[in-house]
Amino acid sequence: MKVLRKGDRGDEVCQLQTLLNLCGYDVGKPDGIFGNNTFNQVVKFQKDNCLDSDGIVGKNTWAELFSKYSPPIPYKTIPMPTANKSRAAATPVMNAVENATGVRSQLLLTFASIESAFDYEIKAKTSSATGWFQFLTGTWKTMIENYGMKYGVLTDPTGALRKDPRISALMGAELIKENMNILRPVLKREPTDTDLYLAHFFGPGAARRFLTTGQNELAATHFPKEAQANPSIFYNKDGSPKTIQEVYNLMDGKVAAHRK
């Protein structure tokens, strides 16, 4: 973990503040700013634990914080699937993840089926996408930074934990919740599984624009970058461009094929 000092800002400071709060040292709502209150609570924690009370969060302070931290929903309470590449074996995992996150297990099963056919060890040949939910390295790093401590995952510098189906499913659920929160106010309704898959596939920003563009507009005109990367989605076999509605119907059919 990074050495932190008063005046620092960023995700690591948020993690520090979260840990301090969980250990009983009240810094208020984590804001990512290492200010006076955070400094004072760090010093207090260090004094209480016989550490150098200089307010600098180095290796020893991080280690002591982590040793005292007990996550509310540790990922190890989620069962491992009894087999790989199996929807039936994945179902108890997703049911437990639903209980932990509030995201419907049916939705999680649909996405894992589309992305990896329930192969939690799979890695894409053309990108860094890995595991049940095919997380890219950068996205995974962000998810672990934002949600890892909630489930007892403190760090994963190599991204190896993407192949742990329990953690992949938990992070997949948290990403789905993020996308729900982005799409809901724009759509003024609950997003469907197809809406959410669009956000997963194209990114939430592009999905938001896609879902608010006229149905008869040519999709490639509005999304040239996505069309270039995914020509079979945006163009018919004869080369003619598809409309927004036609692309949506295609994606909806893909999602429907994995609903059970």
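Cβ atoms are placed via backbone N, Cα and C, with glycine included.
Every position carries its original residue.
Under DSSP, Glu115 (mutagenesis position) is assigned to a helix (H, G or I) in the three-state scheme. According to Swiss-Prot, the active site annotation covers Glu115.
One mutagenesis experiment named in Swiss-Prot is Glu115 to Ala, and its note says 70% loss of enzymatic activity. Complete loss of activity; when associated with A-178. Sequence-distant contacts of Glu115 (mutagenesis position), defined by Cβ-Cβ distance under 8 angstroms and a gap of at least six in the same chain, are Trp132, Phe133, Gln134.
A mutagenesis experiment is reported in Swiss-Prot for this position, Glu178 to Ala, and the note states: 37% loss of enzymatic activity. Complete loss of activity; when associated with A-115. Taken residue by residue with DSSP, Glu178 (mutagenesis position) is part of a helix.
As a published mutagenesis entry, Tyr197 to Phe appears in Swiss-Prot alongside the note: 49% loss of enzymatic activity. Its own atom aside, the Cβ of Tyr197 (mutagenesis position) has 24 Cβ atoms within 10 angstroms in the protein chains shown.
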Integer Cα-Cα distance in angstrom, Glu178 (mutagenesis position) to Tyr197 (mutagenesis position): 12
Other C-beta atoms that fall within 10 angstroms of the C-beta of Glu178 (mutagenesis position): 15
